[in-house]
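Over in Swiss-Prot, the protein carries these features:
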{"type": "VARIANT", "residues": "Leu9 to Phe", "note": "In strain: cv. Shikoku Hadaka 84"}
{"type": "VARIANT", "residues": "Ile45 to Val", "note": "In strain: cv. Iyatoma Mochi, cv. Mochimugi-D, cv. Shikoku Hadaka 84, cv. Waxy Oderbrucker and cv. SB 85750"}
{"type": "BINDING", "residues": "Lys90", "note": "ADP-alpha-D-glucose binding site"}
{"type": "VARIANT", "residues": "Asp287 to Val", "note": "In strain: cv. CDC Alamo"}
{"type": "VARIANT", "residues": "Arg391 to Trp", "note": "In strain: cv. Iyatoma Mochi"}
{"type": "VARIANT", "residues": "Ala414 to Val", "note": "In strain: cv. Iyatoma Mochi"}
Amino acid sequence: MAALATSQLATSGTVLGVTDRFRRPGFQGLRPRNPADAALGMRTIGASAAPKQSRKAHRGSRRCLSVVVSATGSGMNLVFVGAEMAPWSKTGGLGDVLGGLPPAMAANGHRVMVVSPRYDQYKDAWDTSVISEIKVADEYERVRFFHCYKRGVDRVFIDHPWFLEKVRGKTKEKIYGPDAGTDYEDNQQRFSLLCQAALEAPRILNLNNNPYFSGPYGEDVVFVCNDWHTGLLACYLKSNYQSNGIYRTAKVAFCIHNISYQGRFSFDDFAQLNLPDRFKSSFDFIDGYDKPVEGRKINWMKAGILQADKVLTVSPYYAEELISGEARGCELDNIMRLTGITGIVNGMDVSEWDPTKDKFLAVNYDITTALEAKALNKEALQAEVGLPVDRKVPLVAFIGRLEEQKGPDVMIAAIPEILKEEDVQIILLGTGKKKFEKLLKSMEEKFPGKVRAVVRFNAPLAHQMMAGADLLAVTSRFEPCGLIQLQGMRYGTPCVCASTGGLVDTIVEGKTGFHMGRLSVDCNVVEPADVKKVATTLKRAVKVVGTPAYQEMVKNCMIQDLSWKGPAKNWEDVLLELGVEGSEPGIVGEEIAPLAMENVAAP
């Protein structure tokens, strides 16, 4: 598996980071408390004395969930910032990355914090009693910082009514709007608040849970920003802090998880961001769409890319796609060709997805027992969803968010073509846009003995499908990395996938799955050529099920190391290139996964 690659335009003066002309100081105007804070205008209340962070003298404590194998340095201070953080909040791959990568970095000896909104009254997060007042638009907003220490990571939650009062009950899609595809009108204010609060957290939170570190993180920090919601952080870092001699060597890495969501707003809204005018050019953007307004706009992701010191994304092939042209770079391809972009394949949570211990399976298994156990799990799955129980009938699973990116409409259009020629069963699982939910149910009504559609969130069924299905269909129009195919391989289920993004980097034709070719990125139409690709490839794969070649594919899938260990090392190598003062290589460590879910959110 290709784990790390760099895509870069071969032109004079272009490097992976951002050239010095984009690294500009600025001004800031938040409410001052004392002369020291006046430079920031940030008011902090209730924080205990915050000495410089130090490494604790004893390394023998077993309070953290990692084992040190050999030490090679003192590591880095890493602060990940994102709108999602699994399992507390998640709508897709962004939440999974911020849930899984930080513990792997901590296991390698780095001090790691993740900052995300407090969308719910999480049972395991405690009020630090630290309060800050932050200027957003024309008003000062008071935020509190909640904290828990899990799997070697400081999890920090920003508490404010803009987050907590909008998201009642289970978070799901309500992080960004009341319904799938609908945004809250104040998302700019919400995520401006997140960015500014995240910059305060390492300086003012006196955290002492880690057996190896104590006190605040200090100012020698690498901020790892994720997607458009954090696009302002580098701007605020330069204008509010570095121009005043604070965070002098701190750097920002900006990771793109999905280029299709960019944070485009009216150009007039720039004035509400409280940034110097010299940042305007980084936000300035014109496209051919009339939403949210026609004509000139600001683009948060564009600014995040230009103002960052390093730009990354979640797979090497997706990095190549992003700079290939407007269609797949979503009109930011020219910007990324300027800055350069590095792709690192994601890992997955191998403790949550483990066929040897999975409590949802009828029969647990490993690579030595997979073939018989998968047949038994198939029979249990067929019975569970109401399909005829027959282990000899090939079973195809489709699991995904029901939105254009995942191509549920393409999959649905291909089903009649598949069933005309093949004796096969298909189970469809997903929630999302109502039009796609109706499409799924229509297939079940049309083919009652062959198709089952489950249009609700059902985690146990997802696990059962991974174990019981013969093939996993992934019909994404684009897929930055993809998690579903990693989960499938973990359970010995070959993937039949579109040839895009991380699917290219992780699925090997004839070894761990089947490639159907690249599908059109036009989300407004279902191309007949794409339907043919899906149907033809699935029919080809179905014919392989049950053969010695298929049995070999099952084994090939299960021998893969899909954990975060390898990606974490690649991330370390890239972040060390930033040269933040005091940063050193970490240690060679191994995280010990918790035996049970530690972090349970209140419903």
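In case you wondered, yes, glycine gets a Cβ from its N, Cα and C as well.
Counted within 10 Å of its Cβ, the other Cβ atoms near Lys90 (ADP-alpha-D-glucose binding site) come to 17, all protein chains included. Of the recorded residues, the residue listed as 'ADP-alpha-D-glucose binding site' and Arg391 (variant position) place their C-alpha atoms 34 Å from one another. Counting other C-beta atoms within 10 Å of each candidate's C-beta, the variant positions Asp287, Arg391, Ala414 are led by Ala414. Rounded to the nearest whole angstrom, the C-alpha distance between Asp287 (variant position) and Arg391 (variant position) is 52. It is 23 Å from the Cα atom of Ala414 (variant position) to that of Arg391 (variant position).
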